[in-house]
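*Asks:* Next up is a structure, given as structure tokens.
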Amino acid sequence: MAAEMDWDKTVGAAEDVRRIFEHIPAILVGLEGPDHRFVAVNAAYRGFSPLLDTVGQPAREVYPELEGQQIYEMLDRVYQTGEPQSGSEWRLQTDYDGSGVEERYFDFVVTPRRRADGSIEGVQLIVDDVTSRVRARQAAEARVEELSERYRNVRDSATVMQQALLAASVPVVPGADIAAEYLVAAEDTAAGGDWFDALALGDRLVLVVGDVVGHGVEAAAVMSQLRTALRMQISAGYTVVEALEAVDRFHKQVPGSKSATMCVGSLDFTSGEFQYCTAGHPPPLLVTADASARYVEPTGAGPLGSGTGFPVRSEVLNIGDAILFYTDGLIERPGRPLEASTAEFADLAASIASGSGGFVLDAPARPIDRLCSDTLELLLRSTGYNDDVTLLAMQRRAPTPPLHITLDATINAARTVRAQLREWLAEIGADHSDIADIVHAISEFVENAVEHGYATDVSKGIVVAAALAGDGNVRASVIDRGQWKDHRDGARGRGRGLAMAEALVSEARIMHGAGGTTATLTHRLSRPARFVTDTMVRRAAFQQTIDSEFVSLVESGRIVVRGDVDSTTAATLDRQIAVESRSGIAPVTIDLSAVTHLGSAGVGALAAACDRARKQGTECVLVAPPGSPAHHVLSLVQLPVVGADTEDIFAQE
């Protein structure tokens with residue numbers, strides 16, 4: 001019988017060991033049993049959670065908000081299997097100190113703790129709070145986003161190539177919300193064989209996910225040809241079966257395309273019928289409105305060249321039901337048996353849909369975006385991934401009713417329309433860039449109706465209407481009952497507004513008649529797909545809290561502007577610029593970062609200020625971050641604009 005260990009001699013005196021454990025600067029935690037009850041914590045942990053009395057408490061009771069963020073699942077695996085686990089820069093949201101839920105990032109190692117007989121009694125964690133490091137990197141990445149397009153394209157050449165071959169966006173349609181994410185496994189295999197598509201065809205929506213055997217440029221070339229061939233067939237109105245049969249015939253002309261797999265589904269907007277074919281591809285995951293998840297039945301079709309034909313099956317999707325298409329990289333993950341991995345995917349998606357899983361802080365407004373992004377991050381961060389991953393998700397929704405506004409033809413009409421139009425466009429799911437473009441164009445139409453159509457204020461003189469069609473296009477109109485009156489030529493800024501409106505949207509027309517003027521626009525809506533090389537990477541998109549009230553703050557050589565700069569406020573800005581710059585003699589910087597709308601009148605004032613500075617040999621610097629409404633408009637009219645902190649970025653680089 002082995003001699004009992006002399007703990008004092010081998011490990012150290014108990015009091016010394018406890019004191020050393022207490023003063024180690026890393027967070028150390030000991031948990032016991034299947035419920036992971038706290039049995040030991042050191043000073044670093046208590047300093048991190050000073051108000052929580054944890055010893056003796058189960059971890060799930062101490063941090064209930066972590067349920068569904070995959071941390072407890074990891075502790076369970078270590079306790080059950082004895083295999084250590086680790087995480088790098090895991091994002092976790094919970095109440096750490098009794099002050100409310102907050103988001104922090106951690107590196108950690110979880111290892112089993114065994115009894116003398118070898119059985120596992122608990123787990124222990126070594127944890128490092130790396131929140132400051134992650135946020136500093138994220139801030140640097142956000143600043144880099146403000147560099148020139150040339151610099152970004154060089155830095156992200158692999159992603160740019162992927163976006164050139166794949167669908168860069170998904171449509172916005174009245175009967176469904178759509179989201180897509182493409183996760184690149186590694187930089188040197190960025191040109192892979194996965195692809196996705198979403199086609200809005202008026203009465204139906206077609207979703208496609210496919211996978212070509214292999215990686216690299218050859219697989220990407222094959223993928224691109226198959227994607228184009230299938231897209232042409234679907235766009236021509238052929239059924240799912242007919243389109244797949246045509247691509248199966250075509251694949252014989254494309255070396256390397258045999259055994260490519262596809263999953264194609266078609267949603268009828270009216271009935272909710274979802275017809276699909278799994279051509280050698282994993283079946284979609286259906287997450288119902290009540291947050292239950294199941295895989296739909298495979299249809300029995302094989303990959304291209306298999307000769308099995310392309311039978312289809314149907315499901316009826318109710319309002320709130322979501323369907324998730326994916327490639328095998330999502331379920332064939334390192335260290336996970338396929339059966340366990342597919343079950344984990346379904347369970348996680350269901351918990352996120354129910355609200356019990358996933359992240360709660362800064363969550364996307366649309367449930368489908370949260371389902372996509374949280375599923376990828378939480379599913380893959382515990383195992384990693386060694387293949388590209390595509391996730392295309394769609395949730396059926398009730399269509400938003402068309403917009404109809406009747407308002408008085410007054411100088412404030414455009415401001416009233418902008419507020420209601422922004423709200424309606426956000427409700428139908430439009431991206432912020434499309435919202436800015438449409439709001440700008442309609443605002444110009446309304447201002448022209450007031451200025452050119454009526455000599456005085458007219459009650460209910462303007463009608464604005466907008467609707468989203470099943471082909472993904474917004475069609476909007478501004479109608480007045482006045483008689484069009486041209487202004488004299490040569491007036492500063494005249495004629496710029498309608499030209500800007502036409503440039504911002506897909507199509508714009510103005511028709512004058514005896515009964516008034518009708519201005520119409522058609523604009524195709526889309527939302528960008530997300531292309532990343534790391535589930536933790538979240539590109540900084542321009543985010544702006546809408547406060548359209550015009551405010552300008554003037555300090556030495558600098559004017560900071562917030563809100564809408566339109567025909568009613570541009571004159572104020574023009575005067576402030578003239579005074580601060582002494583009519584162009586003194587240099588001036590105009591910060592437009594918080595501008596919510598920059599109309600043609602505002603552009604005219606800024607153009608005049610730049611022209612005065614040029615003639616006087618001084619500078620008028622316009623500042624607006626890329627993605628902001630002001631940056632978008634100024635780039636369109638080719639007025640020089642710089643992003644915030646651009647000079648500091650170049651100095652750092």
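From the backbone N, Cα and C atoms, a Cβ is placed for every residue, glycine too.
The noted changes are left out; the structure has the residues it started with.
Sharing the record's features from Swiss-Prot:
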{"type": "DOMAIN", "residues": "86-142", "note": "domain 'PAC'"}
{"type": "DOMAIN", "residues": "177-396", "note": "domain 'PPM-type phosphatase'"}
{"type": "MUTAGEN", "residues": "ASP211 to Ala", "note": "Does not affect autophosphorylation. 10-fold decrease in phosphatase activity"}
{"type": "BINDING", "residues": "ASP211, VAL212", "note": "Mn(2+) 2 binding site"}
{"type": "BINDING", "residues": "ASP211, ASP328, ASP387", "note": "Mn(2+) 1 binding site"}
{"type": "MUTAGEN", "residues": "ASP328 to Ala", "note": "Leads to the accumulation of the autophosphorylated protein. 10-fold decrease in phosphatase activity"}
{"type": "MUTAGEN", "residues": "GLU444 to Lys", "note": "Abolishes autophosphorylation"}
{"type": "MUTAGEN", "residues": "GLU444 to Ala", "note": "Strong decrease in ATPase activity. Abolishes autophosphorylation"}
{"type": "MUTAGEN", "residues": "ASN448 to Lys", "note": "Abolishes autophosphorylation"}
{"type": "MUTAGEN", "residues": "ASN448 to Ala", "note": "Strong decrease in ATPase activity. Abolishes autophosphorylation"}
{"type": "MUTAGEN", "residues": "HIS452 to Ala", "note": "Abolishes autophosphorylation"}
{"type": "MUTAGEN", "residues": "SER600 to Glu", "note": "Does not affect ATPase activity. Abolishes autophosphorylation"}
{"type": "MUTAGEN", "residues": "SER600 to Ala", "note": "Decreases ATPase activity. Abolishes autophosphorylation. Can still be phosphorylated by PknD"}
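In terms of burial and nearby residues, how do these features look in this structure?
*Replies:* The average pLDDT the prediction assigns to the domain 'PAC' (86-142) is 92.
DSSP assigns ASP211 (mutagenesis position) to a strand in the three-state reduction.
Close to VAL212 (Mn(2+) 2 binding site) in the fold, though at least 6 residues off in sequence, lie GLY193, ASP194, TRP195, ALA219, VAL222, MET223, LEU226, GLY256, SER257, ALA260, each with a CB less than 8 Å from its CB.
In the three-state DSSP reading, ASP387 (Mn(2+) 1 binding site) counts as coil.
Reduced to three states, the DSSP call for ASP328 (mutagenesis position) is helix. Residue environment of ASP328 (mutagenesis position) contains 17 other Cβ atoms, counted within 10 Å of its Cβ in all protein chains.
Other C-beta atoms found within 10 angstroms of the C-beta of GLU444 (mutagenesis position) number 27, with every protein chain shown included.
GLU444 (mutagenesis position) falls within a helical segment according to DSSP.
Note on ASN448 (mutagenesis position): other Cβ atoms within 10 Å of its Cβ, all shown chains, come to 22.
Taking the Cβ of HIS452 (mutagenesis position) as centre and 10 Å as the limit, one finds 16 other Cβ atoms among all the protein chains shown.
Taken residue by residue with DSSP, SER600 (mutagenesis position) is part of a helix.
Cβ neighbour count for SER600 (mutagenesis position): 27 (other Cβ atoms within 10 Å of its Cβ, all protein chains included).
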*Asks:* Around the recorded Mn(2+) 1 site, report the further residues of that chain (criterion: Cβ within 8 Å of the mean position of the Cβ atoms of ASP211, ASP328, ASP387; site residues excluded), sequence-ordered.
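*Replies:* Surrounding the site, in chain order, are GLY193, ASP194, THR327, GLY329, LEU330, GLU332, ASP388, VAL389.
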*Asks:* Whole-number Å distance between the CA of HIS452 (mutagenesis position) and the CA of GLU444 (mutagenesis position)?
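*Replies:* It is 12 Å, counting Cα to Cα.
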*Asks:* Counting only residues 6+ apart in the same chain, whose Cβ is under 8 Å from the Cβ of ASP387 (Mn(2+) 1 binding site)?
*Replies:* ALA185, THR327, ASP328, GLY329, GLU332
*Asks:* Just counting, how many other CB atoms are there within 10 A of the CB of ASP211 (mutagenesis position)?
*Replies:* 27
*Asks:* Show me the subset of ASP211, GLU444, ASN448 whose Cα is within 10 Å of SER600 (mutagenesis position); these are the mutagenesis positions I mean.
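*Replies:* For SER600 (mutagenesis position), the mutagenesis positions whose Cα atoms are within 10 Å come to GLU444.
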*Asks:* Measuring Cα to Cα, tell me the gap between ASN448 (mutagenesis position) and ASP211 (mutagenesis position) in whole angstrom.
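*Replies:* Spelling it out, the Cα of ASN448 (mutagenesis position) and the Cα of ASP211 (mutagenesis position) are 51 Å apart.
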*Asks:* In whole Å, note down how far the CA of GLU444 (mutagenesis position) lies from the CA of ASP211 (mutagenesis position).
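*Replies:* Between the Cα atoms of ASP211 (mutagenesis position) and GLU444 (mutagenesis position), the distance comes to 46 Å.
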*Asks:* For HIS452 (mutagenesis position), just give me the three-state DSSP call.
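*Replies:* Note: HIS452 (mutagenesis position) is helical by DSSP.
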